[in-house]
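Please read the structure below before turning to the comments.
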Amino acid sequence: MKLRAEDVLANGTSRHKVQIDMERQVQIAKDLLAQKKFLEAAKRCQQTLDSLPKDGLLPDPELFTIFAQAVYNMEVQNSGNLFGDALLAGDDGSGSESESEPESDVSNGEEGNENGQTEIPNSRMFQFDQEEEDLTGDVDSGDSEDSGEGSEEEEENVEKEEERLALHELANFSPANEHDDEIEDVSQLRKSGFHIYFENDLYENALDLLAQALMLLGRPTADGQSLTENSRLRIGDVYILMGDIEREAEMFSRAIHHYLKALGYYKTLKPAEQVTEKVIQAEFLVCDALRWVDQVPAKDKLKRFKHAKALLEKHMTTRPKDSELQQARLAQIQDDIDEVQENQQHGSKRPLSQPTTSIGFPALEKPLGDFNDLSQLVKKKPRRH
């Protein structure tokens, strides 16, 4: 059968053949991730992405999400983070320890320095150090008694105010009527040289890979088309993954930003049990990160905690099948409510740098499919520095 011109790539390869091979590589990488062979999974994704033809065949977004999870878990292994919850494909929730191999020590020399390196995507997500969020805009503007203490204090106050304003705008974000400026045109997509993602800060590398997955999932917007239900669902799932990585890296405000973005996408979907569960999960994760953001006033934390508590209680009356998980979440949120109320009376006793507990990390069992967080029923104590 003679192939049509549009079915043949510039190098003479069948477009269909390349697509089939890419799907096979995705499945292999997913299996490696499930086996906790993080370096092998990451290299499989890197080599697949670098080998794709550059003339119009777009990568499967899942190559980027698997790559991101593998790189993230390599960093967890490198840092000896005993409290880090891995983002795994096919995690059965058993909580069994991985037989970690020394595979996370990557040699940069193995890949070599390639010619023709393309620029890293111009992702806006890294602006959030100054553009992070808070839950409300109507916040008292500080108790600064030492006016003129120095430019550092003034800059810090400006950043806090920008954070408050940014989150106030984001709390009601909906992609149905607002442009998502984190989803850039695919022309910004990296084309080759993916070995760089084994270097430097692997947390940020994982986030950048997820940002590229967003470019691919959101690409219909460049043609003025509406995103499909499935695309919005998968974009929401990518934002959850971003939030989980940021939360584990103690970038709590950035995590809240992306959990709220996920909520914005989930709330545009048609009502369904899966959607309801994702909304519940995202609401809980906002609270899980929020407890560590000191810039948010206690009254606004209480609003969010009580909102999540009411959602959980309502959900538990109609969905008893996962009541054990929801009970654990409910107990944690009630603890948060009690702590905020106690702090209002007696002042905070929590060290500023304590990271969060982790209930609800997602696991990919199929392309950005259902999240499996049943392994997180035991509430862990935050690690201390």
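The backbone N, Cα and C atoms fix where each Cβ goes, glycine too.
Here is what Swiss-Prot says about this protein:
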- GLU248 to Ala: Strongly reduces affinity for dimeric histone H2A and H2B; when associated with A-250; A-288; A-291 and 332-A--A-342 (MUTAGEN)
- GLU250 to Ala: Strongly reduces affinity for dimeric histone H2A and H2B; when associated with A-248; A-288; A-291 and 332-A--A-342 (MUTAGEN)
- ASP288 to Ala: Strongly reduces affinity for dimeric histone H2A and H2B; when associated with A-248; A-250; A-291 and 332-A--A-342 (MUTAGEN)
- ARG291 to Ala: Strongly reduces affinity for dimeric histone H2A and H2B; when associated with A-248; A-250; A-288 and 332-A--A-342 (MUTAGEN)
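Candidate mutagenesis positions: GLU248, GLU250, ASP288. Fewest other C-beta atoms within 10 angstroms, GLU250. Of all Cβ atoms in the protein chains displayed, 23 besides its own lie within 10 Å of the Cβ of ARG291 (mutagenesis position).
Put simply, GLU250 (mutagenesis position) is 12 Å from ASP288 (mutagenesis position) when counted between their Cα atoms. If you measure from the Cα atom of GLU250 (mutagenesis position) to that of ARG291 (mutagenesis position), you get 12 Å. Reduced to three states, the DSSP call for GLU250 (mutagenesis position) is coil.
GLU248 (mutagenesis position) sits 14 Å from ARG291 (mutagenesis position), taking the CA atoms of both as reference points.
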